[in-house]
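For the mutagenesis result E79 to A, the note given in Swiss-Prot is Loses transport activity but still requires fumarate for expression. Record note (Swiss-Prot), mutagenesis R83 to A: Loses transport activity but still requires fumarate for expression. The unchanged residue is displayed. Quoted from Swiss-Prot, the note on mutagenesis experiment T394 to A is: Shows partial expression without fumarate. Impaired for transport to some extent. The note that Swiss-Prot attaches to the published mutagenesis T394 to N or S is: Requires fumarate for expression. Shows wild-type transport activity. Swiss-Prot gives this note for the published mutagenesis D398 to E: Requires fumarate for expression. Impaired for transport to some extent.
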Amino acid sequence: MLFTIQLIIILICLFYGARKGGIALGLLGGIGLVILVFVFHLQPGKPPVDVMLVIIAVVAASATLQASGGLDVMLQIAEKLLRRNPKYVSIVAPFVTCTLTILCGTGHVVYTILPIIYDVAIKNNIRPERPMAASSIGAQMGIIASPVSVAVVSLVAMLGNVTFDGRHLEFLDLLAITIPSTLIGILAIGIFSWFRGKDLDKDEEFQKFISVPENREYVYGDTATLLDKKLPKSNWLAMWIFLGAIAVVALLGADSDLRPSFGGKPLSMVLVIQMFMLLTGALIIILTKTNPASISKNEVFRSGMIAIVAVYGIAWMAETMFGAHMSEIQGVLGEMVKEYPWAYAIVLLLVSKFVNSQAAALAAIVPVALAIGVDPAYIVASAPACYGYYILPTYPSDLAAIQFDRSGTTHIGRFVINHSFILPGLIGVSVSCVFGWIFAAMYGFL
């Protein structure tokens, strides 16, 4: 009975925090914590300090990249690619947004490219919903495939002491599973999007809308472009510093002999990532003369700090509650998950929707899953399931896609659940999880 009451308290905090949005999600964890500790006298769990430190380092480097103009270079290259292949925008666009996320570690880079995707689609009489919805989904799917994303480094940190038949999960082991499985999922989204919805010339509602001259001008109006901008060399230098750091981190992750050893053990990749991300930010500031004051004012830094508070409050609250009832949870869920391993992926997917964060969902669920005996291989194979907040169209990138689509084809349906993102999201995540299991088996984890 007490467990049920405490679980309801946690769910109320999650629902209300998600509804308020932003930093409120993590702060609401504080309410749950105080009630659990001072009212129910549960011993406080341990906050995920390692995960939070990694997030701080990665966000600092990514925000510095944006402040330096290095991100503009990536976006300019992406726009050139899209405008050279307009007929294939429904397939190319989600790959572009996913790649940007993989390189930058955050899906928030999609906001700048969405108007360009719309312009390419509408000027070629392609239903904008096709590439717009796919691109928003693709940007978020890329998070679990990025070597510098909060979700990936968090998962590596949480699985750092876990062995798979005597073998530790290395940084590149995880990426070797998540990158190809994610890209195959993106391909599935692109193929689906190619055929979805009515062509614009057969869409009676759209044709009626543009029959009004003002509406037609609004729908087919010009969009801002990066192609006519000559970016300074410092922007290019910042981009190469950032990409070079990612390459070095990947190399150190691939070969533990390249890392210094202490007590017979190579330096943890969790610490390596922190060190090199801080180094990256410092080099960009020094070599490109980026104004440090501008770093804390951009979208990447803001969203990253919100992620830290979310992981802090939610994961600490969940650890406190589930840690106190671990024996009961093991008894109820342990056998079920062993018999139906896919149940873990469904739980992770739903929690992700509640918290609107892949990193926060992993931080809340992975420690519990390990404690009740879920095979770590299942956790790795099902990693793409940490993206579930496409289920309802409340995430900022989805809302942005709707706003940037002036044709109105990217939309939220009458029943809310029948929106433009639900099918691409289900297809992409499901296909990625299936291939995640296949690649995990190929590499000997399953």
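Backbone N, Cα and C atoms are what each Cβ position is placed from, and that goes for glycine too.
Locations of recorded Swiss-Prot features on the structure.
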residue	record	CB count, 10 Å
E79	mutagenesis position	20
R83	mutagenesis position	15
T394	mutagenesis position	17
D398	mutagenesis position	26
Integer Cα-Cα distance in angstrom, E79 (mutagenesis position) to T394 (mutagenesis position):
26
Using Cα coordinates, what distance in whole Å links R83 (mutagenesis position) and D398 (mutagenesis position)?
22
Taking DSSP as the reference, which of helix, strand or coil describes E79 (mutagenesis position)?
helix
